[in-house]
Structure formats: C-alpha cells, structure tokens
Amino acid sequence: MMATFSCVCCGTSTTSTYCGKRCERKHVYSETRNKRLELYKKYLLEPQKCALNGIVGHSCGMPCSIAEEACDQLPIVSRFCGQKHADLYDSLLKRSEQELLLEFLQKKMQELKLSHIVKMAKLESEVNAIRKSVASSFEDSVGCDDSSSVSKL
C-alpha cells in the first residue's frame with residue numbers, strides 16, 4: 001500500500017510532495033520570491049522589479065535577484081530575476097516597439113475572444129436551463145387546468 005500525502009502547494013491527496021509539475025514550479029517560485037523579499041528587508045532595501053517589466057507586453061512578478069556578499073557589505077542586486085529573463089530582454093530589445101505592441105495586442109485580443117466564448121457558452125447553458133424549467137412548469141400548470149376542467153364535465 002502506497003503512502004498518501006497532501007500536496008504542499010494545493011493540498012490535494014497525492015503519493016509525493018507535489019501533485020504535479022505545475023504545483024512544484026508554483027511552490028518553488030513562491031519560496032524563491034519570499035527568500036528574496038526577506039533579503040531585501042534584511043538590508044532595508046526596496047525590492048527592485050525585473051527589468052523585463054519595461055518591455056511592452058511582458059511582465060514579471062519576481063523581484064530582481066539579490067546575492068549576499070561574504071562580508072557584511074551591501075548585497076549585489078541584479079537588473080533581472082534570473083538569466084532566462086536577461087536573455088529574453090536582450091532578444092526583445094532587437095525588435096521594434098511597434099512590433100512588440102502589435103504582438104501584445106494580438107495576444108490580448110485572442111485571450112479576450114476565448115474568454116468571451118467561455119462566458120457565452122456559460123450564459124447559453126443558463127438560459128437553456130431556465131427555458132427548460134419554465135417550459136416544464138408551464139406544461140405542469142396547463143396539465144392541471146386540463147384535468148380540472150375534464151373532471152367538471
């Protein structure tokens with residue numbers, strides 16, 4: 001019999017620490033973010049935002065990486081949260097502002113379309129459920145009137 005645990009991230013029942021890769025990434029992200037914020041607080045520094053936030057259509061919720069020195073000097077603060085975003089930033093700088101804006105707006109438009117489709121499907125199912133309940137209650141009330149009129153004859 002396998003032992004069951006609760007996922008550290010979402011609390012669902014699982015056979016390991018995390019229920020899946022998504023929860024594992026989310027938990028590691030959260031821990032890293034909290035450790036960085038503690039270091040900023042320790043040195044009385046204002047948390048710096050990743051420089052990727054300066055590019056149109058890109059954002060990052062992770063504070064810039066911060067490294068403590070061996071001696072009690074001020075820590076080294078990077079412009080980015082990690083190497084992946086530093087590389088992405090460099091590649092995005094090669095593109096024009098208009099190109100980035102167009103790409104961002106196209107993504108946003110696609111997200112809004114999908115969101116709209118989901119909302120419309122939900123509304124349609126609610127309307128159909130109401131129509132069905134109204135139709136069945138109408139049939140019940142009509143059925144009662146017919147039976148009472150028949151018994152009077």
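The backbone N, Cα and C atoms fix where each Cβ goes, glycine too.
Every residue here is the original one, so none of the noted swaps is modelled.
Taken straight from Swiss-Prot:
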- CYS7 to Ser: Complete loss of C1 zinc-binding activity; when associated with S-9; S-10; S-19 and S-23 (MUTAGEN)
- CYS10 to Ser: Complete loss of C1 zinc-binding activity; when associated with S-7; S-9; S-19 and S-23 (MUTAGEN)
- LYS26 to Gln: Complete loss of BM zinc-binding activity; when associated with E-25; E-33; K-35 and E-36 (MUTAGEN)
- ARG33 to Gln: Complete loss of BM zinc-binding activity; when associated with E-25; K-26; K-35 and E-36 (MUTAGEN)
- LYS35 to Asn: Complete loss of BM zinc-binding activity; when associated with E-25; K-26; E-33 and E-36 (MUTAGEN)
- CYS64 to Ser: Complete loss of C2 zinc-binding activity; when associated with S-60; S-71; S-81 and S-85 (MUTAGEN)
- CYS71 to Ser: Complete loss of C2 zinc-binding activity; when associated with S-60; S-64; S-81 and S-85 (MUTAGEN)
- SER96 to Ala or Arg: Reduced viral accumulation (MUTAGEN)
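For ARG33 (mutagenesis position), the Cβ neighbour count at a 10 Å cut-off comes to 15, with all displayed protein chains included.
With respect to their backbone Cα atoms, CYS64 (mutagenesis position) and CYS7 (mutagenesis position) stand 28 Å from each other.
Closest to LYS35 (mutagenesis position) in space, going by CA atoms and restricting to the mutagenesis positions CYS7, CYS10, LYS26, CYS71, SER96, is LYS26.
ARG33 (mutagenesis position) is 23 Å away from CYS71 (mutagenesis position) when you measure Cα to Cα.
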